[in-house]
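As given in Swiss-Prot:
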- 85-359: domain 'Pyruvate carboxyltransferase' (DOMAIN)
- ALA67 to Val: In strain: cv. Ka-0, cv. Lip-0, cv. No-0, cv. Sei-0, cv. Tsu-0 and cv. Wl-0 (VARIANT)
- LEU75 to Ile: In strain: cv. Ka-0, cv. Lip-0, cv. No-0, cv. Sei-0, cv. Tsu-0 and cv. Wl-0 (VARIANT)
- ARG86 to His: In strain: cv. Ka-0, cv. Lip-0, cv. No-0, cv. Sei-0, cv. Tsu-0 and cv. Wl-0 (VARIANT)
- LEU109 to Gln: In strain: cv. Sorbo (VARIANT)
- ASP252 to Gly: In strain: cv. Bl-0, cv. Ka-0, cv. Lip-0, cv. No-0, cv. Sei-0, cv. Sorbo, cv. Tsu-0 and cv. Wl-0 (VARIANT)
Amino acid sequence: MASSLLTSSGMIPTTGSTVVGRSVLPFQSSLHSLRLTHSYKNPALFISCCSSVSKNAATSSTDLKPAVERWPEYLPNKLPDENYVRVFDTTLRDGEQAPGGSLTPPQKLEIARQLAKLRVDIMEVGFPGSSEEELETVKTIAKTVGNEVDEETGYVPVICAIARSKHRDIEAAWEAVKYAKRPRILIFTSTSDIHMKYKLKKTQEEVIEMAVSSIRFAKSLGFNDIQLGCEDGGRSDKDFLCKILGEAIKADVTVVNVADTVGINMPHEYAELVTYLKANTPGIDDVVFSVHCHNDLGLATANSIAGIRAGARQVEVTINGIGERSGNASLEEVVMALKCRGAYVINGVYTRIDTRQIMATSKMVQEYTGLYVQAHKPIVGANCFVHESGIHQDGILKNRSTYEILSPEDIGIVKSQNSGLVLGKLSGRHAVKDRLKELGYELDDEKLNAVFSLFRDLTKNKKRITDADMKALVTSSDGISLEKSNGANGLKSNGYIPVLQVSSNV
């Protein structure tokens, strides 16, 4: 498994870290002032909002690891402080609904263990009412991962199962998750006019009664952590949402979420919806408000951030953004956005995700689902810390922060200062000189000019230049004979990879 976590460009995910740090420094700021809302004993934490919580010894002598913090007491409907955002991961439920992304029970268990290493607050692990196999899988996760308490921090995840507003679904959910230390049920019902008319064939009053009855039934079985999900909330009447949420709160629900199920909302629309519901729903301050966004218009992350900015304090996400149709909000994108910008533009919001586990988790989910991310996928794509433009490479060699706002170590990648530089036709003299130096060649200006000229000629026939190519360029005194090639790696049409032919006069 470890070898499969290797990434391109010499980047390797780190593993096994148990130190938990806040993903962002929880402070508030404005254009003219900076006010800390929490005291910290370690001043090194203030070096940079996006600096890694732990520097690898190979890349830095500075240790930025914060002191281990105890996990706050878990109260289903209360947060440890107003800026804390709970991360609700639904990779194993909504994520698995991605076409072609089904998982075996052992794979789901292994991903659940990895999600625990990531320190998600809640993991929604399945739909027990859908089949006996699913019920048993959820039960296994509840009995194992749901009871594995970290002795140092006190962390243990909430194990959640989803159910329709049907008694048989709710009974199956209880049978599956009751073994966890912190069981939760998410009961969902449709709230948009189009869903109520064509899918449920029920009136608003009937939908409210169905939701309230389901909440009460769940409580009677033993659930004390109950979430109501409003499916297609993004297209629902605002006042009806206020009404059904208010009735659910009276019935002792602990969490409410309004889902942009079809990904239709713009960020400002979704923020306005959250703001309206929080201002006009009786008892809304007695529960946790959650957001759940889909990516049909490519706005799931933006909408999730907008919802948090409007006051939501639970965000529902999946690893790599997998899910129905175009997917869900991506955990890595939302978490790293909060880590880098939450302190500055969202009043100091933060999560407790151990971001150093992001890359390992992403790779595991890709391998098990067969749903591989594109190279330019934010945060976890192969190109995220790779630079080919000469101007960019020059800046990176001088200081990585010139063109990188994230530290690779932040998401669990160990890399050298120059391992993200891809040599190609856009690379400049500085990058070529630095790569040669890394390979052990110290060249004077005349020799460097000669090698760089040969390098530029080679890039006309080959998109990416390897270290072997660079060595051949240096040792050549008479030039290079290179077969005409094409393709990203210099492949000829017959699949043959051309080799540099070097001739020397002795």
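In case you wondered, yes, glycine gets a Cβ from its N, Cα and C as well.
At each noted position, the model has the original residue.
Positions of the features from Swiss-Prot, shown on the structure.
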{"residue": "LEU75", "record": "variant position", "Cβ within 10 Å": "11"}
{"residue": "ARG86", "record": "variant position", "Cβ within 10 Å": "21"}
{"residue": "LEU109", "record": "variant position", "Cβ within 10 Å": "18"}
{"residue": "ASP252", "record": "variant position", "Cβ within 10 Å": "16"}
Conformational class of LEU109 (variant position) under the three-state DSSP mapping: helix
Inter-residue Cα distance where the pair is LEU75 (variant position) and ARG86 (variant position), in Å: 12
Alpha-carbon distance [LEU109 (variant position); ASP252 (variant position)] in Å: 31
Mean predicted confidence [pLDDT] for the domain 'Pyruvate carboxyltransferase' (85-359): 97
Pairwise CA distance, LEU75 (variant position) versus LEU109 (variant position), rounded so that it is a whole Å: 26
